[in-house]
Amino acid sequence: MMDSSEHDYYEYFDEFRGILLYKQFIKYWDNVEAFQARPDDLVIAAYPKSGTTWISEVVCMIYAEGDVKKCRQDAIFNRVPFLECRNDKMMNGVKQLEEMNSPRIIKTHLPPRLLPASFWEKRCKMICICRNAKDVAVSYYYFFLMVANHPDPGSFPEFVEKFMQGQVPYGSWYDHVKSWWEKSTDPRILFIFYEDMKEDIRKEVLKLIHFLGRKPSEELVDKIIKHTSFQEMKNNPSTNYTMLPEEIMNQKVSPFMRKGISGDWKNHFTVALNESFDKHYQQQMKGSTLQLRTEI
């Protein structure tokens, strides 16, 4: 039997096709599954808290050919709709996307096997951004604290245990990143590391420009780097999620743009927690060629 705190924890989530997912998303799943992709759609896929907003803004700037004003006209969650996001009140990713002109940029946290079939049929390009598990766990913990429809995550070590067992929305980080990594041999899929973007943003921006078939210029790259720096995005209402009401995202508890660094896990993991995490990590990632850096 579940104790009351465990019952509270699962109030908003349910097991769905092998992962934990928000009940509201599951309720409207048929609309996601039936979604019709267009050949020029671009999918940005990532496990939550891996740098999705950052790479989305970089891509928006590439599409806008460096026009900052154009990118500031609307919130990132309207420019890059969140495919499977749906609730009874105000959010409907599928509807947003259906009403959008091409080319569309589409955000998802789904693993490849749950992505609507039409994306594969239409041979859409996809960008997957991946971040080291420890920093993701830290960021996810703070996300739980500040976003509505999330239970109390408990203490940080308690939350990390849930994270390790895949008992968080979108399930196991390990399964998620391994499944996208296996897909990345496909030339239509670009796999990008958060840590590489932190270390050499110019190199990664150029990689993205080439992947998207655009012409690079020094001026364009400079504009993108400036506009998508952490400080710029933290202060930009169109990227920092302050356009969402406080009852959805309470940034007084923790800002959406919190630190934007690699290695913040060192400020949260005790030696013992780190040791057990590393042991579990090695078991989960055994046999995978995917290598991530926990610091730069």
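For all residues, glycine too, the Cβ spot is worked out from N, Cα and C.
Substitutions noted, but not modelled.
Note that the structure is a prediction, hence the values are computed from the model and not measured.
So that you can see what the record holds, here are the features copied from Swiss-Prot:
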ACT_SITE  His109  active site, proton acceptor
BINDING   49-54, Arg131, Ser139, Tyr194, 228-233, 258-260  3'-phosphoadenylyl sulfate binding site
BINDING   Lys107, Thr108, His109  substrate binding site
MUTAGEN   Gly260 to Ala  Loss of sulfotransferase activity; when associated with A-263 and A-266. Does not bind PAPS; when associated with A-263 and A-266
MUTAGEN   Ser262 to Ala  Decreased of sulfotransferase activity; when associated with A-264 and A-267. Increased KM for PAPS; when associated with A-264 and A-267
MUTAGEN   Gly263 to Ala  Loss of sulfotransferase activity; when associated with A-260 and A-266. Does not bind PAPS; when associated with A-260 and A-266
MUTAGEN   Asp264 to Ala  Decreased of sulfotransferase activity; when associated with A-262 and A-267; Increased KM for PAPS; when associated with A-262 and A-267
MUTAGEN   Lys266 to Ala  Loss of sulfotransferase activity; when associated with A-260 and A-263. Does not bind PAPS; when associated with A-260 and A-263
MUTAGEN   Asn267 to Ala  Decreased of sulfotransferase activity; when associated with A-262 and A-264. Increased KM for PAPS when associated with A-262 and A-264
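Feature map: annotations from Swiss-Prot on the structure.
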residue	record	Cβ within 10 Å
Lys49	3'-phosphoadenylyl sulfate binding site	22
Thr52	3'-phosphoadenylyl sulfate binding site	23
Thr108	substrate binding site	25
His109	active site, proton acceptor	23
Thr228	3'-phosphoadenylyl sulfate binding site	24
Gln231	3'-phosphoadenylyl sulfate binding site	9
Ser262	mutagenesis position	21
Gly263	mutagenesis position	17
Asp264	mutagenesis position	17
Lys266	mutagenesis position	12
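Ranking the binding-site residues Lys107, Arg131 by other CB atoms within 10 A of the CB puts Lys107 at the bottom. In this structure, the C-alpha atom of Arg131 (3'-phosphoadenylyl sulfate binding site) lies 15 angstrom from that of Thr108 (substrate binding site).
A straight line from the CA of Lys266 (mutagenesis position) to the CA of Lys49 (3'-phosphoadenylyl sulfate binding site) spans 17 Å. Long-range Cβ neighbours of Asn267 (mutagenesis position) (same chain, at least 6 residues apart, Cβ-Cβ under 8 Å): Val138.
A helical conformation is recorded for Thr52 (3'-phosphoadenylyl sulfate binding site) in the three-state DSSP classification.
Rounded to a whole value, the Cα-Cα separation of Thr228 (3'-phosphoadenylyl sulfate binding site) and Thr108 (substrate binding site) is 20 Å. In sequence order, the recorded positions near Thr108 (substrate binding site) (Cα within 10 Å of its Cα) are Thr52, drawn from Lys49, Thr52, Gln231, Ser262, Gly263. With Lys49 (3'-phosphoadenylyl sulfate binding site) as the anchor, the candidate recorded positions are Lys107, His109, Ser262, Gly263, Asp264, and the one with the nearest CA is His109. Across the structure, Lys107 (substrate binding site) and Thr52 (3'-phosphoadenylyl sulfate binding site) are spaced 8 Å apart at their Cα atoms.
The substrate site, placed at the center of the C-beta atoms of Lys107, Thr108, His109, has further neighbours from the same chain whose C-beta lies within 8 angstroms: Val43, Ile44, Ala45, Ala46, Thr52, Phe82, Leu83, Glu84, Ile106, Leu110. Cα of His109 (active site, proton acceptor) to Cα of Gly263 (mutagenesis position): a span of 22 Å. In three-state terms derived from DSSP, Thr108 (substrate binding site) belongs to an extended strand segment. Under the three-state DSSP scheme, Asn267 (mutagenesis position) falls in the helix class.
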